[in-house]
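Participant: For reference, the structure I am asking about is given below.
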Amino acid sequence: MGLKKMKGLSYDEAFAMANDPLEGFHEVNLASPTSPDLLGVYESGTQEQTTSPSVIYRPHPSALSSVPIQANALDVSELPTQPVYSSPRRLNCAEISSISFHVTDPAPCSTSGVTAGLTKLTTRKDNYNAEREFLQGATITEACDGSDDIFGLSTDSLSRLRSPSVLEVREKGYERLKEELAKAQRELKLKDEECERLSKVRDQLGQELEELTASLFEEAHKMVREANIKQATAEKQLKEAQGKIDVLQAEVAALKTLVLSSSPTSPTQEPLPGGKTPFKKGHTRNKSTSSAMSGSHQDLSVIQPIVKDCKEADLSLYNEFRLWKDEPTMDRTCPFLDKIYQEDIFPCLTFSKSELASAVLEAVENNTLSIEPVGLQPIRFVKASAVECGGPKKCALTGQSKSCKHRIKLGDSSNYYYISPFCRYRITSVCNFFTYIRYIQQGLVKQQDVDQMFWEVMQLRKEMSLAKLGYFKEEL
């Protein structure tokens, strides 16, 4: 049917004609929802239908019969049933924009010998093209001569009406996605800030942990160092105390020796009262004849002289002592000590074992010599080296077989040397001399003047002289 014939038709006639069954077309449910395929025309011309059709085509029973129908012999009643509307209505633009055409696969029509050859369905693209042509015919547009449309619509206007809706949906979707993206970016930014804050906290805690560890190690090292210093100080004080104890023991022995040696050897006799002198009774042989003749014996009194200890200082030696007293020193090269070394110390400490004697002198000078009694100590505790240098029955300095009641130790050595009482007295006399002059050097002797100090030194020299001559005192 051409468009020119439809130009003069009224609205009712055109609508009735539109309701009549059309030859060669299938039934289309115009009241169905808008087809997704038509909405997809704007987006892609090659997009295929993805939803299942919702329109069921109901062909006439005669169309399904096996008897072939001659061409151009179809009646209106033989066409597929048309959709039934409650009342005729005019489609406006809003309704057209919401119409969805669902096209199913066409059923084969029994036309003159053609139905036997159509065994396969047409593609979705062909169906879409047919549907579009049908739409263009159904809208009854008059594009050729520019006359007004019967329904006041055209394909272009329908597309224009439908396009803003799709664009609006896309814009809304784009805006929603954009908002979600912005929200996700804000959340990501917050997460990044939180991670950065936690990283700073972690770094700060790590730095504080390192500082705390370093301070703890430093404090521990400081405590260990202080403990080591205290231990070393305590050991030093203990060693000094032991040295002082040894010195005090030597001083006690020296004082005991001084007390024993200071007693007078010959007491002074006092004159008898009345001016009488003591006499000793006795008899003498009378050599003269007059004595015999007298017949009497004459008693002769024996008068003993009264003696006392006297002392006089050697001026040269006294002057040397005064010079040494002004600047006391333990250097043996000074004149005062050099004379004492030559006259008293060397002779007193000269023994047959010269090497051991030199070691004893060095220990006495350094104040590192110790003397202890043997007592009742078992022999098994005596070291082999000490036994080799002398045993309880052999003196290590003289090499003679003597009963050794004492033993000496030199410095930090672990060896002990057994000595006889004679050697012990000679060593202690020298030790007493060195102890006293050390006190003078350290300023500990304050209750005596120079003369008293000098005579005390001379008394100690006297003890050394007696010891080197063989005079000694043995403890019982």
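Glycine is treated like the rest: Cβ placed from N, Cα and C.
Nothing has been swapped: the model has the original residues at all the noted spots.
Okay, so Swiss-Prot annotates it like this:
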type	residues	note
MUTAGEN	Thr435 to Ala	Reduced complex formation with RAB11A; when associated with A-439 and A-444
MUTAGEN	Tyr439 to Ala	Reduced complex formation with RAB11A; when associated with A-435 and A-444
MUTAGEN	Leu444 to Ala	Reduced complex formation with RAB11A; when associated with A-435 and A-439
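Relative to the rest of the structure, where do these features sit?
Facilitator: In this structure, Thr435 (mutagenesis position) is part of a helix by DSSP.
The number of other Cβ atoms within 10 Å of the Cβ belonging to Tyr439 (mutagenesis position), over all protein chains shown, comes to 16.
Neighbour count (other Cβ atoms within 10 Å of the Cβ, all protein chains): 10 for Leu444 (mutagenesis position).
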Participant: How many Å lie between the Cα of Leu444 (mutagenesis position) and the Cα of Thr435 (mutagenesis position)?
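Facilitator: Computed Cα spacing between Leu444 (mutagenesis position) and Thr435 (mutagenesis position) is 11 Å.
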Participant: Measure from the Cβ of Thr435 (mutagenesis position) and count the other Cβ atoms within 10 Å, all protein chains considered.
Facilitator: 18
